[in-house]
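Quick notes on the structure that follows.
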Amino acid sequence: MDDKAFTKELDQWVEQLNECKQLNENQVRTLCEKAKEILTKESNVQEVRCPVTVCGDVHGQFHDLMELFRIGGKSPDTNYLFMGDYVDRGYYSVETVTLLVALKVRYPERITILRGNHESRQITQVYGFYDECLRKYGNANVWKYFTDLFDYLPLTALVDGQIFCLHGGLSPSIDTLDHIRALDRLQEVPHEGPMCDLLWSDPDDRGGWGISPRGAGYTFGQDISETFNHANGLTLVSRAHQLVMEGYNWCHDRNVVTIFSAPNYCYRCGNQAAIMELDDTLKYSFLQFDPAPRRGEPHVTRRTPDYFL
């Protein structure tokens, strides 16, 4: 099929997915093959230009992803950078990840999708995506297409050379962005080592490196963040991976920000979600939002910008 015909078909898929209707197995296979062709050209430290809107964990909460797009602007009108964890825990992992991948294939320059610790064969077999694929398709093929694709997702992104974005955090094995560029990412997320750390680590109030309670990655203190940012000419590390009740949370004297974009996480945590808008001068503002109204609930959205210089 020629490019023009495929683009037309892709637009129909996006339209269908926007209504939370899954694609069929063959369509998913085609989509994942096209996505691999695009992602294989992307770097472990993918360069992104502002303006861009940075988002944290989504975790299969499809209707809340729709709310995110309502508040932040539709793709491709708004440039997006998602920091991983598209699947597991929510009820619509299939539709959520398929839509994000379809948008990536349709508008490769307008959306960047990074790998989270849940974009893994092992984790998805425990936390819901595998079972959901089985339930919705009757076999594990779609799960296999996506988990094979996950190996191609970039690990980190760099916005205008200054804001470093990734799912988890820093690694004792990594001092510079060049160390990250040199990693071989085309594999299942390892149990330990630098690639694992980037997807699993968390900032901590204690200085230095610590053992992570998660059983993978490390905790890292403000001294580590400051040293890393200074050595690499960065102004900020932006990451996701942790539930924060306001949707975003500064730490390490504003060297690190956590962004979490799944409101009322697991449909019971009661948290707000947030996204971070970076304008063309890299000034940031956070937009917070509540869960999408479910059917029968009054439609109220909360758009509350907080501006910081």
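Even glycines carry a Cβ here, placed using N, Cα and C.
What Swiss-Prot records for His118 is active site, proton donor, and it gives similarity to another entry as the kind of evidence. Under 8 Å, Cβ to Cβ, and six or more positions away along its own chain, His118 (mutagenesis position) finds His59, Gly84, Asp85, Tyr86, Val87, Asp88, Thr124, Tyr127, Phe129.
Annotation source Swiss-Prot lists Mn(2+) 1 binding site at Asp57, His59, Asp85, citing similarity to another entry. Under the DSSP three-state reduction, Asp57 (Mn(2+) 1 binding site) is assigned to strand. For Asp57 (Mn(2+) 1 binding site), the same-chain residues lying six or more positions away in sequence with a CB closer than 8 A to its CB are Met83, Gly84, Asp85, Gly116, Ala240, His241, Phe260, Ser261, Ala262, Tyr265.
Within 10 Å of the C-beta of Asp85 (Mn(2+) 1 binding site) there are 27 other C-beta atoms, taking all protein chains into account. According to Swiss-Prot, the feature Mn(2+) 2 binding site maps to Asp85, Asn117, His167, His241.
In Swiss-Prot, a published mutagenesis experiment is listed as His59 to Gln, annotated Catalytically inactive. No effect on interaction with PPME1. For His59 (mutagenesis position), the count of additional Cβ atoms within 10 Å of its Cβ stands at 27 [all protein chains shown].
The DSSP secondary structure for His118 (mutagenesis position) is coil. Quoted from Swiss-Prot, the note on the mutagenesis of His118 to Gln is: Catalytically inactive. No effect on interaction with PPME1.
Annotation for His167 (Mn(2+) 2 binding site): same-chain Cβ neighbours under 8 Å, separated by at least 6 residues, are Met83, Gly84, Asp85, Leu114, Arg115, Gly116, Asn117, Leu198, Leu199, Arg239, Ala240, His241.
According to DSSP, Asp85 (Mn(2+) 1 binding site) sits in a coil region rather than a helix or strand. Within 8 A of the CB centroid of the Mn(2+) 1 site residues Asp57, His59, Asp85, the other residues of that chain are Gly56, Val58, Gly60, Gly84, Tyr86, Val87, Asp88, Arg89, Gly116, His118, Ala240, Phe260, Ser261, Ala262. One way to see the shell of the Mn(2+) 2 site is to take the Cβ centroid of Asp85, Asn117, His167, His241; the remaining same-chain residues with a Cβ within 8 Å of it are Asp57, Met83, Gly84, Gly116, His118, Gly168, Leu199, Trp200, Ala240.
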